[in-house]
Structure formats: structure tokens, C-alpha cells
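> Below is a structure I'd like to ask you about.
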Amino acid sequence: MVLYTTPFPNSCLSALHAVSWALIFPCYWLVDRLLASFIPTTYEKRQRADDPCCLQLFCTVLFTPVYLALLVAALPFAFLGFIFWSPLQSARRPYSYSRLEDKNPAGGAALLSEWKGTGAGKSFCFATANVCLLPDSLARLNNVFNTQARAKEIGQRIRNGAARPQIKIYIDSPTNTSISAASFSSLVSPQGGDGSRAVPGSIKRTASVEYKGDGGRHPSDEAANGPASGEQADGSLEDSCIVRIGGEEGGRPQEADDPAAGSQARNGAGGTPKGQTPNHNQRDGDSGSLGSPSASRESLVKARAGQDSGGSGEPGANSKLLYKTSVVKKAAARRRRHPDEAFDHEVSAFFPANLDFLCLQEVFDKRAAAKLKEQLHGYFEYILYDVGVYGCHGCCNFKCLNSGLFFASRYPVMDVAYHCYPNGCSFDALASKGALFLKVQVGSTPQDQRIVGYIACTHLHAPPEDSAVRCEQLDLLQDWLADFRKSTSSTSTANPEELVVFDVICGDLNFDNCSSDDKLEQQHSLFTRYKDPCRLGPGEEKPWAIGTLLDTNGLYDEDVCTPDNLQKVLESEEGRREYLAFPTSKSPGAGQKGRKDLLKGNGRRIDYMLHAEEGLCPDWKAEVEEFSFITQLSGLTDHLPVAMRLMVSAGEEEA
């Protein structure tokens with residue numbers, strides 16, 4: 001399938017569209033600024049309360065007549081531009097595809113050659129987030145503002161979080177339940193390798209810090225500054241760090257004589273100091289940014305290499321990193337596993353390291369989408385943005401906004417399809433909300449069979465009273481997904497050209513699994529075909545699952561204004577009741593605070609990550625390895641991003 005890199009099929013239409021939008025934009029911008037000046041956020045209200053001279057109010061009164069005068073002057077030009085813009089939308093393509101050619105060893109082409117579908121399994125990490133990048137006046141209805149600056153900061157934080165070192169902690173205690181047994185293979189053999197998954201006979205208590213290249217580096221950094229310090233000439237950045245936290249004999253750490261340790265890159269073994277991660281270069285968003293990998297003391301283990309046998313009499317001091325046990329235990333405590341759970345789950349201050357696929361919702365503003373794309377291209381090679389339709393093309397109602405869907409991938413995209421929900425009503429009818437379907441290639445077998453996966457990203461109808469509309473959209477979602485798989489799958493079942501190893505649905509579904517008003521959606525057949533890792537059954541959540549919709553009134557409180565603070569708050573039941581949104585109460589006169597005191601549960605979880613256990617290739621299985629609720633976008637959106645790591649392996653393999 002040919003992917004569309006431009007919104008129009010030829011340059012003539014593109015030029016005509018650019019001219020028509022240039023005529024419309026001044027009017028659009030003035031209306032947005034005029035409305036935004038009358039919708040203050042709680043942050044701005046607090047600033048005004050601290051302003052004894054009422055300077056901000058004076059500016060609003062002063063500039064409102066100016067905006068109105070300019071708006072009247074811009075209206076004729078906007079009307080002329082609209083005459084050309086509207087019919088052009090019938091020829092507009094439903095998305096724009098962008099690929100950044102990446103020569104890094106972690107680029108998409110190199111990733112395909114890593115995994116042949118034999119030997120060890122491979123994990124893939126998915127994340128979804130509603131980022132509320134609406135025009136500024138509409139974003140303020142959700143108590144967020146400055147859409148353009150937020151778009152850039154969101155991109156920086158996601159990039160820095162995904163490109164940070166991947167930390168895994170392994171403890172040999174047979175009673176420990178805070179670590180992932182399924183993750184152990186990634187310590188023994190690198191992901192994507194075909195090496196044996198055999199467990200060494202003696203496992204020491206270790207913490208593994210794995211990082212796979214400076215994927216978070218901005219594309220322009222290397223051109224301007226040259227290769228990052230510490231990078232090898234060939235760009236290979238495969239390194240790891242073993243941290244001893246237990247198993248001492250006589251008060252001294254044991255030597256790293258394991259077979260597993262022998263497969264790790266040893267710190268200080270070469271001329272390059274391995275204790276410094278290459279993606280800690282000074283770059284956009286690192287200095288003072290909450291998205292910096294160094295922003296959280298508790299989410300990362302800080303490594304520092306020792307001097308070359310300078311002040312240490314202990315042999316091998318510069319090839320081992322010693323840490324206090326309490327520091328590593330603090331990091332390990334972030335992962336908690338329920339006794340009956342087969343995977344790790346946590347509230348994390350960072351997006352998962354080595355994030356493979358990112359699905360975003362509410363990226364409605366075109367300029368914000370461009371800024372977001374520019375930032376994320378520092379890590380993701382393949383991006384689809386500006387997804388949706390405008391005008392009356394393909395839908396009953398006139399569409400002023402696109403779908404808001406945005407997709408980024410480290411792996412090549414093979415096929416794409418988009419469908420607009422035809423039953424939108426109320427204010428949701430102004431946006432072309434729909435579903436984006438993607439087929440990605442993640443490897444190839446020795447027999448030249450492609451290893452592929454399917455991903456669907458969607459955003460359902462928002463008004464809470466329209467349950468029937470959402471159920472109809474879920475029906476359409478399943479039908480469209482079945483048609484997409486049928487139209488893009490290999491024709492021969494006896495000798496297939498492709499192996500399907502995962503099928504994932506993610507997005508903002510705008511209903512939860514705890515509200516009595518959402519019973520219709522909770523019992524939908526989608527949840528029989530796709531598994532929700534956070535759900536026990538209709539209306540029943542797993543005890544560790546928390547809501548993903550924040551109470552907008554508290555977005556700028558000091559307790560939750562940073563990723564670390566929000567993480568700590570959400571780990572306590574009292575904090576969740578204070579800062580998460582809960583189902584609306586039907587009892588009249590019940591205050592927000594008093595209502596929450598009477599509620600049970602952990603808030604409204606409306607952002608979902610679902611995966612299929614059936615419909616994959618025979619003898620293959622996809623199992624959840626980790627599930628995360630992420631606080632890294634605190635203060636930038638009213639939703640919590642969620643992430644899921646799937647371990648894909650042949651069914652006959654032993655874990």
C-alpha cells in the first residue's frame with residue numbers, strides 16, 4: 001500500500017489549499033484569542049489573585065476592542081478563503097505520513113533484522129494518551145492552556161521518557177513478588193536476539209540498567225554538534241549496568257562470574273565511560289524540563305563510574321557499580337504485583353523505556369501537531385498525523401476539526417486505513433472522530449515471512465448521556481477492524497506470507513468500568529474478543545487499576561504539578577480521591593468533595609489498552625508483561641497516559 005506523505009494528490013491542489021487557509025487563518029486565530037481571553041484557567045485565576053494592580057484584567061479590557069476590530073476586517077478574507085477551502089476537502093487525503101530517514105542502528109530497518117521469530121520471544125511496548133491539543137479557547141474548557149507550548153513540551157517529555165535507560169531489577173528471593181519473571185529473558189539475552197533463554201544456575205541479586213541507543217536525540221543535534229560523547233564510531237550503543245544489592249559474602253560483593261553477567265557490556269572495560277548514558281546530552285527539554293531523564297530521583301538509578309583504581313583498593317572497582325540496598329529497593333518498590341497477577345503494574349513518572357508504538361488523541365490543532373511531530377521524530381521514525389476529514393466529505397455533518405488521532409512508531413508501517421464515525425452528535429459532530437487502523441512489520445522469519453502486528457487507535461463519542469452512540473461506534477470499530485485485517489492479510493492460509501503476532505486496540509473510549517451509567521458499554525462484545533488487563537468483568541476493576549481522568553480543578557496544585565508529585569499522590573487512596581475524576585453523583589446537592597468521600601473505587605478509567613488473545617498465528621501467544629499508569633505529562637493534560645508491554649513468543653516456548 002502506498003502511504004500518503006502529502007494531504008493532496010498534486011502540488012496544484014496543495015498550493016490552492018495553502019492560499020485559502022492563509023486567508024482563513026487570521027480570522028480563526030483572532031476568534032480563538034478573543035474567546036480564550038474570557039475563559040481563564042485556575043492557574044491564571046491564582047495569578048490574578050496575586051496581582052494587586054489587576055494588570056491582566058486591564059490588558060483584557062484594552063485588547064478586546066482591538067481583537068474585535070481586526071476580526072471584522074478579517075471576515076471578508078476568511079469568507080473568500082472558505083469558498084475555496086471547503087470544496088478542496090473532498091480531494092483531501094485522510095492522513096499525512098512522515099518518515100524520518102534514520103541511520104541509527106536502532107532505526108526501523110535495523111529493528112526488522114533483529115528478530116527472526118525464533119529463539120527468545122520479543123516484547124513490544126504500546127502507549128496511549130489524550131493530550132488535549134485543541135485550539136486554545138476550547139482547551140481552556142478542560143483547564144489547560146497555551147496549546148502550542150504544551151505540544152512542544154509534551155513531545156519533549158515523551159521523547160526523553162522513551163529514550164531513557166531501561167531499568168530492570170532482579171532479586172533471587174523466592175518470595176519476592178515485585179519483579180517480573182517473564183522479563184528475565186531480556187536480561188539473559190537482548191531483545192530481538194535469537195539466543196537461548198536459559199536461566200543461569202546461580203542468580204545474584206542484581207539491578208540491570210539497559211539502554212539501546214540515543215533514540216531520544218533530536219534529528220538536528222547530530223548535524224549541529226556531531227556525535228554524542230561516548231558514542232562508538234559505528235553508533236552501537238548496546239550497554240548495560242549490573243548493580244550489586246545483595247548476595248554478599250563476608251561483607252564484600254561477589255565477583256561477576258555468572259554466564260549472564262558475561263553477556264553484559266561491562267562498565268569501564270573500554271575507553272568510553274559506560275556509566276554515562278549517551279542520551280543525557282544537553283538538548284532541548286533537558287535543562288529544567290520535567291521530561292528530562294534526570295527529573296526523577298526515584299524512577300532512575302543514577303550510575304557513576306569510579307576512578308581508574310585511584311582511591312579504591314578493591315579489585316575490579318571500576319568494573320562494578322556499588323549502591324546502597326535501600327536506593328535500589330526504593331526503585332523496586334515502584335513495581336507491585338498482585339499475588340494473582342501474572343504481570344507487573346505500576347504508577348510511573350516516566351513513559352516506558354524503549355517505547356515502540358504511541359497512540360495519541362485530541363491532537364486537533366494543526367500547528368500543535370507539527371510541533372509534536374518535530375519533537376517525536378527524535379525518537380520515532382514513522383509518524384501519522386492530521387488524521388481525519390474536513391467539511392462534508394464522507395460524513396453527514398460538516399466537520400470543522402479532524403479526528404485528533406496521532407500515531408508514532410519505531411517500526412515500519414505497511415498499511416493504513418481511517419474511518420469516520422457517522423453517528424456523532426451534539427458538539428462532537430464538529431470533529432471527525434473515528435478509528436485509525438495500522439499494520440506494522442516487526443520482523444521477518446528465516447523463510448522470508450513477514451512478522452506483523454495490527455494496531456487500532458480510536459476516540460469515541462464524549463457526551464456521557466449517549467451510551468447508545470458509543471455502543472454503535474464500538475460495533476463499527478469491530479467491523480472495520482475485521483475488514484481491515486481481511487483486506488491486508490496474506491491470501492494463502494496454507495503457506496502464509498505473514499505471521500500476525502499481536503492485535504491491539506487503544507484510545508479514549510469515554511466510558512469507564514465503574515459507573516452505573518456506563519453499564520451498556522461495559523457489557524459490549526468487544527471485551528469478549530479483546531482482553532482488558534485492568535478489568536475483572538463488567539463493572540468490576542482489578543484492585544490495582546486506577547482512573548485515567550484527572551479532576552481538572554486540581555491540575556495546578558503543588559501536590560500534583562510535577563510527575564514525581566503526581567506519582568506519589570496517586571499511590572495513595574486519599575490522593576486518588578482528591579485528584580482523580582469519579583462518576584457523577586445522581587443525588588442533588590452533593591458536593592464534589594463530599595461525594596468523593598462516599599465513593600469506592602479508584603476513579604474513572606476511560607483510556608484503554610486492549611489486546612487480542614485469539615486471531616494470532618497458530619502456536620504464537622501475546623502476554624502482558626507490564627502495565628503502567630504514567631504521570632510524566634502532569635500539568636499538560638487532564639488525562640493519565642497508559643502503557644502496556646506485550647511479550648510475544650511461540651506457544652511451545654518455556655517462559
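Just so it is clear, glycine is given a Cβ too, placed from its N, Cα and C backbone atoms.
Residues as originally present; substitutions not included.
Pasting the feature list from Swiss-Prot:
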ACT_SITE  His639  active site, proton acceptor
BINDING   Glu362  Mg(2+) binding site
MUTAGEN   Arg92 to Ala  Strongly decreases binding with phosphatidic acid
MUTAGEN   Arg93 to Ala  Strongly decreases binding with phosphatidic acid
MUTAGEN   Arg99 to Ala  No effect on binding with phosphatidic acid
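Buried or exposed, and what's around them? Tell me for each listed feature.
Taking the Cβ of His639 (active site, proton acceptor) as reference, residues of its chain lying under 8 Å away and at least six apart in sequence are, in sequence order, Ala129, Asn130, Val131, Cys132, Asp508, Thr548, Leu549, Leu550, Ile606, Asp607, Leu633.
Annotation note: Glu362 (Mg(2+) binding site) sits in a strand segment as assigned by DSSP. Counted within 10 Å of its Cβ, the other Cβ atoms near Glu362 (Mg(2+) binding site) come to 27, all protein chains included.
Remark: Arg92 (mutagenesis position) has Pro7, Phe8, His17, Val389, Tyr390, His393 as non-local neighbours, by Cβ distance under 8 Å and separation of at least 6 in sequence. In this structure, Arg92 (mutagenesis position) belongs to neither helix nor strand by DSSP; it is coil.
Sequence-distant neighbours of Arg99 (mutagenesis position) (same chain, six or more apart, CB under 8 Å from its CB) are Thr5, Glu381, Tyr382, Ile383, listed in sequence order. For the recorded site, Arg99 (mutagenesis position), the DSSP three-state label reads strand.
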> Reported as an integer number of Å, what is the Cα distance between Glu362 (Mg(2+) binding site) and Arg93 (mutagenesis position)?
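Here the two Cα atoms lie 19 Å apart.
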> Could you tally the C-beta atoms, other than its own, that fall within 10 angstroms of the C-beta of Arg93 (mutagenesis position)?
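Summing over all protein chains shown, Arg93 (mutagenesis position) has 17 other Cβ atoms within 10 Å.
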